[in-house]
Amino acid sequence: MLSQFFPHIKEKPLSERVKSRDAFVYLDRVMWSFGWTVPENKRWDLHYKLWSTFVTLLIFILLPISVSVEYIQRFKTFSAGEFLSSIQIGVNMYGSSFKSYLTMMGYKKRQEAKMSLDELDKRCVCDEERTIVHRHVALGNFCYIFYHIAYTSFLISNFLSFIMKRIHAWRMYFPYVDPEKQFYISSIAEVILRGWAVFMDLCTDVCPLISMVIARCHITLLKQRLRNLRSEPGRTEDEYLKELADCVRDHRLILDYVDALRSVFSGTIFVQFLLIGIVLGLSMINIMFFSTLSTGVAVVLFMSCVSMQTFPFCYLCNMIMDDCQEMADSLFQSDWTSADRRYKSTLVYFLHNLQQPIILTAGGVFPISMQTNLNMVKLAFTVVTIVKQFNLAEKFQ
């Protein structure tokens, strides 16, 4: 059903030529609409830069200021539920501005990484390998569509749950607009601006995930090639050595791909790790003490979206670390015992490099892994415990 509207989420037949960079089709289109890339036609370069500047000022700077001014000017008019709904999204929004800026600045690095993917694609000549690439490209595009549906569901449900009560969903300040007398005008302005911010946040969350999906695709292909080394009888030692050298080159390209993206994702995941515990804690307090059924559904969707910002990516990073060990095992278990000295010396050097796991870090401080993610999520329960022990919820009611 979805593939009728989004054809790139369906695995393409082998008769069509698919590149690894095609996994970013939908993501790149949305990033282009925000001014995070470059125009295809250079004649529109100035217009595109002006648009990019406008969007950056509006969403990265003016939107957080609008929320902050509303807290200062009308803090006494907030109910406890309104305040928690606003602050949990507001805190996430401040972090989103930093993440979006880092992602936008990482455009050249992402293009550099895609060039490494193009080189890796040249090695995929047999149907079996091309099928794996096609499958992962479709998976990458599906990840974007899945996240888009999830984030849109939160945006719509949160907006409707509040507007039915004639309450502002996010409480933003607009000059010369009375939020009570011009309720629907201000509400529509809120959902439009908040929608832009949500979809920017979506791009920063999906970009690392799709990138690692494609990285794991080529790691899987390399594992298969390592298992098949010296498996074809009748070839010369020089041909076997060239086959091993090609695998060394593939591994170098994978490392170059990850290294190009390392600085881009380090900052975005670091910001998200800092926020996830606080944001989830505020959301849990909102559900436990202040939410109605309609607002509770919106908060649950919000918590799901926040969890999706780190959990799948951390899980993939763990799998890639395991894949590195499996690559070393695959090489060691290949038929190398009867090889000549040149082949064995190259194999020993390559085996040493394969045993070094691919580890990404958040801000150069936290290793990006499931363990780190769980440690950060535990902060949410700490926030809830503090609120319960000091009876803060009752004081707000």
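Every residue gets a Cβ built from N, Cα and C, even glycine.
Just so you know, the substitutions we noted aren't modelled in this structure.
The note that Swiss-Prot attaches to the natural variant Q4 to K is: In strain: LA116, MA18, MA45, MA48, MA50, MA7, MA8, MW25, MW29, MW3, MW32, MW37, MW44, MW46, MW56, MW6, MW7, MW9, NC21a, NC52a, NC62a, NC73a and NC79b. Around Q4 (variant position), a 10 Å sphere centred on its CB holds 7 further CB atoms from the protein chains shown.
The 10 Å shell around the Cβ of V38 (variant position) contains 16 further Cβ atoms across the protein chains shown. In this structure, V38 (variant position) belongs to neither helix nor strand by DSSP; it is coil. The natural variant V38 to E is recorded by Swiss-Prot, whose note states: In strain: NC21a, NC52a, NC62a, NC73a and NC79b.
For L102 (variant position), the Cβ neighbour count at a 10 Å cut-off comes to 19, with all displayed protein chains included. The annotation that Swiss-Prot gives for the naturally occurring variant L102 to F reads: In strain: MA45, MA50, MW37, MW6 and MW9.
Following the DSSP three-state reduction, the secondary structure of G140 (variant position) is helix. For G140 (variant position), applying a Cβ distance below 8 Å and a minimum sequence separation of six or more within one chain yields A23, F24, I210, V213, I214. Among the sequence features in Swiss-Prot, the natural variant G140 to A is noted as follows: In strain: LA9.
Less than 8 angstroms from the CB of D201 (variant position) sit N92, M93, S96, K99, S100, Y151, Q309, each of them six or more residues away in the same chain. Swiss-Prot lists D201 to A among its natural variants, and the accompanying note reads: In strain: NC21a, NC52a, NC62a, NC73a and NC79b.
Secondary structure at V213 (variant position), taken from DSSP and collapsed to helix, strand or coil, is helix. Quoting Swiss-Prot on the natural variant V213 to L: In strain: LA116, MA45, MA50, MW37, MW6, MW9, NC52a and NC73a.
The natural variant T220 to S is recorded by Swiss-Prot, whose note states: In strain: LA116, MA45, MA50, MW37, MW6 and MW9. DSSP classifies T220 (variant position) as helix under the three-state reduction. Contacts of T220 (variant position) defined by a Cβ separation under 8 A and a same-chain sequence distance of 6+ are given as I132, D323, in order along the sequence.
Q4 (variant position) sits 34 Å from L102 (variant position), taking the C-alpha atoms as the reference points. Geometry remark: L102 (variant position) versus V38 (variant position), CA distance 16 Å.
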